[in-house]
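What follows is a set of notes on a single structure, which appears directly below.
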Amino acid sequence: MSVADDDLGSLQGHIRRTLRSIHNLPYFRYTRGPTERADMSRALKEFIYRYLYFVISNSGENLPTLFNAHPKQKLSNPELTVFPDSLEDAVDIDKITSQQTIPFYKIDESRIGDVHKHTGRNCGRKFKIGEPLYRCHECGCDDTCVLCIHCFNPKDHVNHHVCTDICTEFTSGICDCGDEEAWNSPLHCKAEEQENDISEDPATNADIKEEDVWNDSVNIALVELVLAEVFDYFIDVFNQNIEPLPTIQKDITIKLREMTQQGKMYERAQFLNDLKYENDYMFDGTTTAKTSPSNSPEASPSLAKIDPENYTVIIYNDEYHNYSQATTALRQGVPDNVHIDLLTSRIDGEGRAMLKCSQDLSSVLGGFFAVQTNGLSATLTSWSEYLHQETCKYIILWITHCLNIPNSSFQTTFRNMMGKTLCSEYLNATECRDMTPVVEKYFSNKFDKNDPYRYIDLSILADGNQIPLGHHKILPESSTHSLSPLINDVETPTSRTYSNTRLQHILYFDNRYWKRLRKDIQNVIIPTLASSNLYKPIFCQQVVEIFNHITRSVAYMDREPQLTAIRECVVQLFTCPTNAKNIFENQSFLDIVWSIIDIFKEFCKVEGGVLIWQRVQKSNLTKSYSISFKQGLYTVETLLSKVHDPNIPLRPKEIISLLTLCKLFNGAWKIKRKEGEHVLHEDQNFISYLEYTTSIYSIIQTAEKVSEKSKDSIDSKLFLNAIRIISSFLGNRSLTYKLIYDSHEVIKFSVSHERVAFMNPLQTMLSFLIEKVSLKDAYEALEDCSDFLKISDFSLRSVVLCSQIDVGFWVRNGMSVLHQASYYKNNPELGSYSRDIHLNQLAILWERDDIPRIIYNILDRWELLDWFTGEVDYQHTVYEDKISFIIQQFIAFIYQILTERQYFKTFSSLKDRRMDQIKNSIIYNLYMKPLSYSKLLRSVPDYLTEDTTEFDEALEEVSVFVEPKGLADNGVFKLKASLYAKVDPLKLLNLENEFESSATIIKSHLAKDKDEIAKVVLIPQVSIKQLDKDALNLGAFTRNTVFAKVVYKLLQVCLDMEDSTFLNELLHLVHGIFRDDELINGKDSIPEAYLSKPICNLLLSIANAKSDVFSESIVRKADYLLEKMIMKKPNELFESLIASFGNQYVNDYKDKKLRQGVNLQETEKERKRRLAKKHQARLLAKFNNQQTKFMKEHESEFDEQDNDVDMVGEKVYESEDFTCALCQDSSSTDFFVIPAYHDHSPIFRPGNIFNPNEFMPMWDGFYNDDEKQAYIDDDVLEALKENGSCGSRKVFVSCNHHIHHNCFKRYVQKKRFSSNAFICPLCQTFSNCTLPLCQTSKANTGLSLDMFLESELSLDTLSRLFKPFTEENYRTINSIFSLMISQCQGFDKAVRKRANFSHKDVSLILSVHWANTISMLEIASRLEKPYSISFFRSREQKYKTLKNILVCIMLFTFVIGKPSMEFEPYPQQPDTVWNQNQLFQYIVRSALFSPVSLRQTVTEALTTFSRQFLRDFLQGLSDAEQVTKLYAKASKIGDVLKVSEQMLFALRTISDVRMEGLDSESIIYDLAYTFLLKSLLPTIRRCLVFIKVLHELVKDSENETLVINGHEVEEELEFEDTAEFVNKALKMITEKESLVDLLTTQESIVSHPYLENIPYEYCGIIKLIDLSKYLNTYVTQSKEIKLREERSQHMKNADNRLDFKICLTCGVKVHLRADRHEMTKHLNKNCFKPFGAFLMPNSSEVCLHLTQPPSNIFISAPYLNSHGEVGRNAMRRGDLTTLNLKRYEHLNRLWINNEIPGYISRVMGDEFRVTILSNGFLFAFNREPRPRRIPPTDEDDEDMEEGEDGFFTEGNDEMDVDDETGQAANLFGVGAEGIAGGGVRDFFQFFENFRNTLQPQGNGDDDAPQNPPPILQFLGPQFDGATIIRNTNPRNLDEDDSDDNDDSDEREIW
């Protein structure tokens, strides 16, 4: 059936009737219990979805274009129809409830990508939890511009700074792709590109035709009709839902309680009847209460008939009850669901929940009243109204579902019609029920008919269901000329026309929705409309119309104000330049600002005749006021940042509005100095003032940025008008004056005795404005300000206040004032302190007619005037003992007044100004010490680093980059040496650092050597370049007689008191004054005031002072200043000095200076001659230094060699010295043990003799093939799993620290370790066994290396190295070994269980593992150059370990006995390869346990292997084509060696192959020869390692080199040629002369199981996986890098998430799991089990994970950005991070040598001890790994947040991890975050906690599955399937994961 145009009306009626009468359906009509309610919800959802989809699809005709048949439906019952057949079928609720349908509206996963295409519109896709948000610094207009993973196209952002964030519940947003205003350059949407690729496929044409039906006018009309009806229905339902409104909710409860208590049942029934939802389809069956008299109590005594039926009690979420409070309150309400915790969780998650429901009203009333006694919000709601509200919820969910259908045509139509219906007028307003009469009837006390705001103040609609009048304010022209001390006169309109659209109604009802519905509505409406180019401006305009309503609602009438829609609206709408332009042009900005002012005004008071904001003092549990304040200020700042015309904020109405807002916080927070006792409780009220005033400063700075960017286009008259308004307001305040010297009026005020404020935003604003115009124009604008001191004095008070606090004068006010002062003074983002300096500079310039008055006013404000005038002496001022420190601050202030001139400079361009500021900031941040890029960037104010291009340019100009040297440090930037001279330690930029320490650092860089540091004189940085001409005389006040007197008195104080506290600064100030005078009056000028006041006399006294009085630097500075003064005016100066000190004193001084090379009375000609000689001497010294340097560099060439001592002949027979690491005793007779880590190794791989990739590549050092990425074949994956489980593949790793056995036992007992899990007491390396040792000595044994090679090598022979044992020794070592065997389970538990196993056979197992350890060393050395001898060099510790293991084996057989050679620990089996290195295993076994020479053993082994290899290789090539292809492939990789005639003959003797079709018959032998050499190489190298270990046992001296057959092995083998290496090595280790000789031998082959079917071992490079060259690739192109994946099958949206890890062992992408155990599960199931390394691309970290005991640490990923940074900082700004091979090689070295466990334990330190202890039986159920990050070398590396963690408790080696993942959250107070209380000792108090655990308890984690009884938690997962992880929020994972975490429902996705 098709719907024609004339049928739309009837369809509209059907929709309206169906929705509004849904309560009449029998299935929904009556109340039901909690379980039935859940079934009803599912049925209701399916009913809404089926019906609306059927209607919107033209009676189901177009459903096939939207959905496919659900696969379950076809499988379960093919008879069931896929889609509804008719309207009747669609609304057949019985069919739904009887489960005869399966939802057809499942979205086709194969087409899910289509939903991301957004041709012709913005994307607007809402980010999901776990998905990345991409920001491009170059492309985005600001930080709010983001792209989703589907739209982000890496091609658009090559070489750009692209950074990512992971979407969480708190960092969300929508994709801005397609929004041209959001991007600086056109972007090419990736989703659209994919669509274009698909559209070229002919198979898609049919789908495109099907989609076109949604462009049909009939279908468009249908969509519009359906959406209009559902939105109208939604509005109608929530218009009548006034019960949850905070304005009347309590009144309803009170009224119901009173009616109940007073027995007014009829009135109560009537009241409830009036409140409940009604429409035209209600009938009397739901209630019997009517207005007829027959229902009165008198007519019918039966109350049951009066009470309405079917009512519910609904509890709403709020933000001021915690979990326990809510649970207690719910219990009092006696809910019908016994699971209170589930109810509480639902309230928190959903936002509301039904407490109970009943047909009988009296059954629910008690609970309704009871739950509210504890303050919970509850409503008494009729069942029908609840049903309609649930219907509305599912309608919104249905719309959400529609927005995700992968049909682009449908999306376009649906979204357009959604915008149209929402933005259209709500025409049904008059037809629907008006709640105004109900409110007026029952709440008349709140409903004043004469109040025009009666509707908005109750948050209800006006008459006729219209948007009510808001509290708007209009600023008239008459109020734009000046700023009122209170509030400027404004007009309040009595009426206003609103659009009255559906959108406005839905937003107006925002405070009525519950939490989940509120979020869903916002997620449906805001992204959809904000992404529409057509409806976005309409949406914005309609939001602005009711901005006043929403803002007031948030402040006064919202239960959950943090959920307000206005926040997201501001971000999505007001950040759009077009919208912002419209807002300003329509003057809506004024309405927004006055709406915000209106709310602030509610909390203002009048102080000193001025209206200022005061802290909220009324109870506000929801924090709605704070949220409203912050949101309002953020809105203003956001709009100002998007101003297109910089004149707009300066227009009269706008500037008055902004100034009114700023004025409310001007000096709002005042503090007063406390005296007497210290405060017990510090005042924290300042926080709110600080917070909001900071926002005001941000608004001011935003306005300043806008004006700065478009300075040339601003009307200067607007600037001057603004200056006039502010100065008039600030300058006309009534202040008290006092008279100084009967002639100078200064302002009377005492900072230390009166209330004073830090922050004065208006003063800062005035400073900004004055900076933008010339001083002359600004001065003329001050026409209404007669005394600028009235303005500047408030800034001066702030400066003095900060200084008094800094010196400890306000100590009794507590620490909080110190933090406030620091925040205000040292915060460059505020810029307020420097602006205070600026205003005081202006006072000096503009009040220049009476400079003494200014100086007196400054002295008085600093409370130094009484001292200056002589009324009090120096030691009895108000500051008492802190006077010296306050003067130190005073001098710094005066110096800054004199030298800080940045606000008076004029630059040719904005960039020049910014570059000057950036360079200065960098210089002052780098001079103290070099900094990493991130630290430096954080140190520089944000407004200077918005464009990092400019920052980088300035950084390059002023600094030198120092590359990182270590493996964990960052690169740093160091200030250029030439720039240290430009650093002034008394400048504002150095405010945070002390003068003297800063000066010392600067001098140390300027001085040539340490002795010269004190002699360096720092030059004050004073400049008049680019200065406004009216500011040239800024320093004139310092040349005034009054100020000279101040300086004189201060110098005199220093001399009199012999106090140098402030003398350094004072002399620097004097120096600055002289420098400024020189710039203004010429180089030979000295201020007259400093001549009339004999400053020179005081300088001479300081210069000649004793060394214990003043420091050398002070004396040098005074001497320098005096010298400069004398040079300029010698006669006057000497006359003054002689008058004071006499001739002799002055002559002595002259002589001293002459000895220093300074003639104070020399002529100009003499001075030039002296300087020329000095220059000549300097050049000569320079040549001498160069000569000395040359000699040092070539010292070795000039030294003679005769002094060398030859030590070769000296023999050393003594054994190695053993010292116990614990007791430090080396003389004890106790046996020693060494700690060792004994576990599986991941390095053994099977080989393929026909794979040229294995044999042809050169061993040329560590490498990374970024083209290969991370693909690994299945054989490798299988080998990794086998390596982690097969007992024959274990190795040893040891730190080789010797410990007495008895000391070790005591250590283990004391630390509560076990012998198979402990950390080395010296280096904290994790160990799981000990190896007993004793000293060996070659003395008197006759043993030598040649003997081992030529005659006999066995353990019997080697045991002669032991000294004779006593019987006691035997017993002791025997017991040690017995204990070792027991604790280590024979070093292989499976072998130990064998029936014929005896303790003696342990030596066989140890020998296998020792051979593996040698193999590990050899494999690791393949990565280093030169490969031929790399295994010899830089491996002292490894050889020491090998020697110790061998000694242990020797000692074992010597004490316990020889093993049975009939016993085979790893017997040969047809399908089992125990050891890939079987050939070397044979060599070791024969060498140690057979009385034959080593050469004979090696010869037999290599001969057998070579023959087997050649036969298998040559016979395995079947035809010429195969050979040719193999040869070509091999030649492409490397050089195939040519066989010689001799070698060809030798090869043919073994296998003579004749093959037709070959170009050359020799190529098959060339291949065989080349591959054979590479196959022999590993075993030959291992034999050499074996020999070197033997050499270590019997060498004569420490430095003796390895010599075989008279050849020094390392020198002999050090070359690259493989063939020559093999031949020479074979000559050394076998009985043959070469490989040819080996192959042609006629000796019989030894028969041994190990030499039969020898497995081939991989002989290539073994390392961690190949990584992408750039780490960013994993983030920006994660979908293109096709890695194997491992995740839960329940995880949705996995392809779009960045919270994954990449296993560096096997290359699998491991997705985050809900239980956070993804790493452990991966290692145990699919990879190498014991340990692993995981790359976390999103955070640029590597997680090193140990399975047993479960532990994590985080280290920086081996990627560096261009600034040499690693880790999180490397990618923070989107920098390109490149793989650093050196660091990756270091990580690989840890992995390949089995050193990751030890590295983890060393990093964790003593905390690893807790990890070991908590891994026992008792602790197992409460263990999570301890995530720890490496402490960075750069101390400023930030964001050390806790990372991912895994968990595994191993009961036995075969135990499946799935059986061990259950645990209780925080059962013993120990979790992933560490030990409670932070100390390791606290862990051992867990027993107390455990006793409490057996008590029943509630679960405080609302989002996690609920706790079972604690004892069940303790007993593990077999008693409880829910796994609870502390601090895991399921909402931060995929939502589907939180439903089901049981591993039985999980599988690995590959």
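Note that Cβ sites are derived from N, Cα and C of the backbone, with glycine treated the same way.
Contacts of C148 (Zn(2+) 2 binding site) defined by a Cβ separation under 8 A and a same-chain sequence distance of 6+ are given as H116, C123, R125, F127, E131, P132, L133, Y134, C175, C177, N1696, in order along the sequence. According to DSSP, C148 (Zn(2+) 2 binding site) sits in a coil region rather than a helix or strand. Residues or ranges marked as Zn(2+) 2 binding site in Swiss-Prot (evidence: experimental evidence): C123, C148, C151, C175.
Under the heading Zn(2+) 3 binding site, Swiss-Prot lists C136, C139, H157, H160, citing experimental evidence as support. All protein chains considered, the CB of H160 (Zn(2+) 3 binding site) has 18 other CB atoms within 10 Å.
In sequence order, C136, H137, E138, T948, R1773, G1774, D1775 are the residues of the chain that are 6 or more apart from H161 (Zn(2+) 4 binding site) and have a CB within less than 8 Å of its CB. Summarising the annotation, Swiss-Prot assigns Zn(2+) 4 binding site to H161, D952, H1763, D1775.
Shown in sequence order, K126, F127, L133, T144, V146, C167, V571 are the residues of the chain, 6+ apart in sequence, with a C-beta less than 8 angstroms from the C-beta of G173 (mutagenesis position). Looking at Swiss-Prot, the entry for mutagenesis of G173 to R or D says: Abolished ability to degrade proteins with type-1 N-degrons without affecting ability to degrade proteins with type-2 N-degrons.
Under the DSSP three-state reduction, V313 (mutagenesis position) is assigned to strand. Looking at Swiss-Prot, you'll find the mutagenesis V313 to I noted as follows: Abolished ability to degrade proteins with type-2 N-degrons without affecting ability to degrade proteins with type-1 N-degrons.
Around the Cβ of D318 (mutagenesis position), the number of neighbouring Cβ atoms within 10 Å comes to 18. In Swiss-Prot, a published mutagenesis experiment is listed as D318 to N, annotated Abolished ability to degrade proteins with type-2 N-degrons without affecting ability to degrade proteins with type-1 N-degrons.
Swiss-Prot lists H321 to Y among its mutagenesis entries, and the accompanying note reads: Abolished ability to degrade proteins with type-2 N-degrons without affecting ability to degrade proteins with type-1 N-degrons. Sequence-distant neighbours of H321 (mutagenesis position): residues of the same chain at least 6 apart with a C-beta under 8 Å from its C-beta are A329, N374, G375, L376.
Less than 8 angstroms from the CB of Y933 (mutagenesis position) sit N970, G971, F973, N1761, H1763, G1764, E1765, N1769, each of them six or more residues away in the same chain. One mutagenesis experiment named in Swiss-Prot is Y933 to A, and its note says In DHHY mutant; abolished E3 ubiquitin protein ligase activity; when associated with A-161, A-1175 and A-1763.
While the structure shown retains the original residue, Swiss-Prot records the mutagenesis experiment R1169 to L with this note: Impairs interaction with UBC2, but does not affect degradation of N-end rule substrates.
Look at K1173 (mutagenesis position): DSSP puts it in a helix. As a published mutagenesis entry, K1173 to A appears in Swiss-Prot alongside the note: Impairs interaction with UBC2, but does not affect degradation of N-end rule substrates.
Annotation of the mutagenesis experiment H1175 to A in Swiss-Prot: In DHHY mutant; abolished E3 ubiquitin protein ligase activity; when associated with A-161, A-933 and A-1763. In FQFH mutant; strongly reduced N-end rule-dependent protein degradation; when associated with A-1183, A-1186 and A-1190. Neighbours of H1175 (mutagenesis position), defined as other CB atoms within 10 A of its CB across all chains, total 10.
For C1220 to S, Swiss-Prot lists a mutagenesis experiment annotated as follows: No effect on interaction with UBC2, but inhibits degradation of N-end rule substrates. All protein chains considered, the CB of C1220 (mutagenesis position) has 23 other CB atoms within 10 Å. Taken residue by residue with DSSP, C1220 (mutagenesis position) is part of neither helix nor strand, so it is coil.
The Zn(2+) 5 binding site annotation in Swiss-Prot covers C1220, C1223, H1300, C1303, and the record cites experimental evidence as its basis. Here the Cβ of C1223 (mutagenesis position) has 15 other Cβ atoms within 10 Å, regardless of which shown protein chain they belong to.
For the published mutagenesis C1223 to S, Swiss-Prot gives the following note: No effect on interaction with UBC2, but inhibits degradation of N-end rule substrates.
Under the heading of mutagenesis, Swiss-Prot lists H1763 to A and annotates it as follows: In DHHY mutant; abolished E3 ubiquitin protein ligase activity; when associated with A-161, A-933 and A-1175. In the three-state DSSP scheme, H1763 (mutagenesis position) falls into the coil class.
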(request) Determine which residues of this chain, when C1220, C1223, H1300, C1303 are set aside, have a Cβ within 8 Å of the centroid of the Zn(2+) 5 site's Cβ atoms, and list them as they appear in the sequence. (result) A1221, L1222, Q1224, D1225, S1228, D1230, I1299, N1302, F1304
(request) Could you check the recorded positions C123, V313 and say which one's CB has the fewest neighbouring CB atoms inside 10 Å? (result) C123
(request) Compute the C-alpha separation of H160 (Zn(2+) 3 binding site) from D952 (Zn(2+) 4 binding site), stating it in Å without decimals. (result) 14
(request) Work out how many Å separate V313 (mutagenesis position) and C151 (Zn(2+) 2 binding site) at their Cα atoms, rounded off. (result) 46
(message) Of the recorded positions C151, H157, D318, K1173, H1300, which one has its Cα closest to the Cα of C1220 (mutagenesis position)?
(response) H1300
(request) Specify the nearest of the binding-site residues C139, H1300, C1303 to K1173 (mutagenesis position), where nearness means the distance between Cα atoms. (result) C139
(request) Count the other Cβ atoms sitting within 10 Å of the Cβ of H157 (Zn(2+) 3 binding site), across every protein chain shown. (result) 21
(message) Comparing the binding-site residues D952, D1775, which residue's C-beta has the most other C-beta atoms within 10 angstroms in this structure?
(response) D1775
(message) Taking only C-alpha atoms and a 10 A limit, tell me which of C139, C151, H157, C1223 are near H1300 (Zn(2+) 5 binding site). These are the recorded positions.
(response) C1223
(request) Compute the C-alpha separation of H1175 (mutagenesis position) from C139 (Zn(2+) 3 binding site), stating it in Å without decimals. (result) 55
(message) So, three-state DSSP: helix, strand or coil for D1775 (Zn(2+) 4 binding site)?
(response) coil
(request) Rounded to the nearest Å, what's the C-alpha distance separating C1223 (mutagenesis position) and H157 (Zn(2+) 3 binding site)? Just drop the number here, would you? (result) 62
(request) Calculate the distance in Å between the alpha carbons (Cα) of D952 (Zn(2+) 4 binding site) and C139 (Zn(2+) 3 binding site), and round it to a whole number. (result) 18
(request) Calculate the distance in Å between the alpha carbons (Cα) of H157 (Zn(2+) 3 binding site) and C1303 (Zn(2+) 5 binding site), and round it to a whole number. (result) 62
(message) Radius 10 Å, atoms counted are CB only; among the binding-site residues C136, C139, C151, C175, C1303, which position scores highest?
(response) C175
(request) Would you mind ranking the mutagenesis positions K1173, H1763 by how many other Cβ atoms sit within 10 Å of each Cβ and giving me the lowest? (result) K1173
(request) Specify the secondary structure state of C175 (Zn(2+) 2 binding site) as given by DSSP, simplified to three classes. (result) coil
(message) Give me the sequence-ordered set of same-chain residues, not including C123, C148, C151, C175, with a C-beta within 8 angstroms of the centroid of the Zn(2+) 2 site's C-beta atoms.
(response) H116, H118, G124, R125, L147, I149, H150, F152, I174, D176, C177, G178, C189, A191
